[in-house]
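A.B. asks: Take this structure first; my questions come after.
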Amino acid sequence: MIKLRMPAGGERYIDGKSVYKLYLMIKQHMNGKYDVIKYNWCMRVSDAAYQKRRDKYFFQKLSEKYKLKELALIFISNLVANQDAWIGDISDADALVFYREYIGRLKQIKFKFEEDIRNIYYFSKKVEVSAFKEIFEYNPKVQSSYIFKLLQSNIISFETFILLDSFLNIIDKHDEQTDNLVWNNYSIKLKAYRKILNIDSQKAKNVFIETVKSCKY
């Protein structure tokens, strides 16, 4: 249902400078300033620029411990959560626990998606919307939407939001209706994350329909 688009040769080790380039690419990608897919996971960085970095120690240590695929997942998992995450923070134990939780979430994506859909459905009953579709629609009066608030509150995951977007077009519809700064910051990250995911939108839609049906009975 969902699969990451990763750099080629993921089972190899890379040097410290290459780890820095990978980190920089993903960080700029998540901030909407670069496109790792368009440029095929390539970026030019001079040796001089890398040597000037006071934090190159962290990149070197990571290069000795993790393969390319693992590094990409570590950076993606942490930069999805925080676009401005510093390499020193990403290198600590908490960040690595976060990475392992992210891997677990991806492996159980169907279960997590169904769980989030049920939470959305029960939330819709709690707030007493006149129609279930209102949960996914932008409300100009409050400059937000229920589905966005659920994402902000960590009730649903970024993966669930993007799976829903694959057949409901939530992100683009919100973009058309608002230039709200808070939404814009999330929109940049969501669209960047969406680019590095291969999604089976029909399967996501089928799971959504079946899960909502099961909640009604």
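Indices start at 1 and increase along the chain as displayed.
For all residues, glycine too, the Cβ spot is worked out from N, Cα and C.
Reproduced below are the annotations present in Swiss-Prot:
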MUTAGEN   Lys27 to Glu  Impaired DNA-binding
MUTAGEN   Lys38 to Ala  Impaired DNA-binding
MUTAGEN   Tyr122 to Ala  Impaired interaction with the DnaB-like replicative helicase
MUTAGEN   Tyr138 to Ala  Impaired interaction with SSB
MUTAGEN   Lys216 to Ala  Impaired interaction with SSB
A.B. asks: Rounded to an integer, what is the Cα-Cα distance in Å between Lys38 (mutagenesis position) and Tyr138 (mutagenesis position)?
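C.D. replies: On Cα coordinates alone, these residues lie 30 Å apart.
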A.B. asks: How many Å lie between the Cα of Tyr122 (mutagenesis position) and the Cα of Lys27 (mutagenesis position)?
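C.D. replies: If we compare the Cα positions of Tyr122 (mutagenesis position) and Lys27 (mutagenesis position), the gap is 35 Å.
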A.B. asks: Please give me the CB contact count at 10 A for Lys216 (mutagenesis position), counting all chains in the structure.
C.D. replies: 6
A.B. asks: For Lys27 (mutagenesis position), list the number of other Cβ atoms lying within 10 Å of its Cβ atom.
C.D. replies: 20
A.B. asks: Where among the mutagenesis positions Tyr122, Tyr138 do you find the Cβ with the fewest other Cβ atoms within 10 Å?
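C.D. replies: Sparsest of the mutagenesis positions Tyr122, Tyr138 by Cβ contacts within 10 Å: Tyr122.
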A.B. asks: Would you mind reading off the Cα separation of Lys27 (mutagenesis position) from Tyr138 (mutagenesis position), to the nearest angstrom?
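C.D. replies: A Cα-Cα distance of 28 Å.
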A.B. asks: Under DSSP, is Lys38 (mutagenesis position) part of a helix or a strand, or is it coil?
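C.D. replies: In the DSSP reduction, Lys38 (mutagenesis position) maps to coil.
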